Amino acid sequence: MHEYSVVSSLIALCEEHAKKNQAHKIERVVVGIGERSAMDKSLFVSAFETFREESLVCKDAILDIVDEKVELECKDCSHVFKPNALDYGVCEKCHSKNVIITQGNEMRLLSLEMLAE
């Protein structure tokens, strides 16, 4: 249930951005959640609804989640691609097994809609 600690940090980050931008209210929070992030979206939403109640700035914020697909990069030929299956072990161009995940294994804050004072 690491979703609760992640959302707690997300709310704190939102409050920081609001303060920095002299906003008194955040209306919308848009996050990208990678398909390999090990994040349970229903728990994430539940945690957000719980934690936003404790924040004056985020109390009425709407949460939008963007699903982010995995993106891979081959370290041998530099080819960047999105795999068609869950087989992340082979480059589709040169067939090397030297590939890394470059996107889709994290949760990112993509944007905030705020009301300035």
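Cβ coordinates come from backbone N, Cα and C, glycine included.
Taken straight from Swiss-Prot:
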- His2, Glu3, Asp40: Ni(2+) binding site (BINDING)
- Cys74, Cys77, Cys91, Cys94: Zn(2+) binding site (BINDING)
- His2 to Ala: Cannot bind nickel. Lacks hydrogenase activity and has only 2% of the urease activity (MUTAGEN)
- His17 to Ala: Does not affect nickel-binding ability (MUTAGEN)
- His24 to Ala: Does not affect nickel-binding ability (MUTAGEN)
- His79 to Ala: Does not affect nickel-binding ability (MUTAGEN)
Between the Cα atoms of His2 (mutagenesis position) and Cys74 (Zn(2+) binding site), what distance do you get, rounded to the nearest Å?
30
Among the recorded positions Glu3, His17, His24, Asp40, report those whose Cα falls within 10 Å of that of Cys91 (Zn(2+) binding site); none is a fine answer.
none
If we check Cα distances from His17 (mutagenesis position), which of the recorded positions Glu3, Asp40, Cys74, Cys77, His79 wins as closest?
Glu3
Once the DSSP letters are reduced so that anything not helix or strand counts as coil, what is Glu3 (Ni(2+) binding site)?
helix
Measure the Cβ-based neighbour count of His24 (mutagenesis position), defined as the other Cβ atoms within 10 Å of its Cβ.
12
Sorted by position, what residues of the same chain at least six away from Glu3 (Ni(2+) binding site) have a C-beta under 8 A from it?
Met39, Asp40, Leu43, Phe44, Ser46, Ala47
Residues near His79 (mutagenesis position) in space but at least six apart in sequence (CB under 8 A):
Glu73, Cys91, Glu92, Lys93, Cys94
What's the number of neighbouring CB atoms sitting within 10 A of the CB on Cys74 (Zn(2+) binding site)?
20
Using DSSP reduced to three states, classify Cys94 (Zn(2+) binding site) as helix, strand or coil.
coil
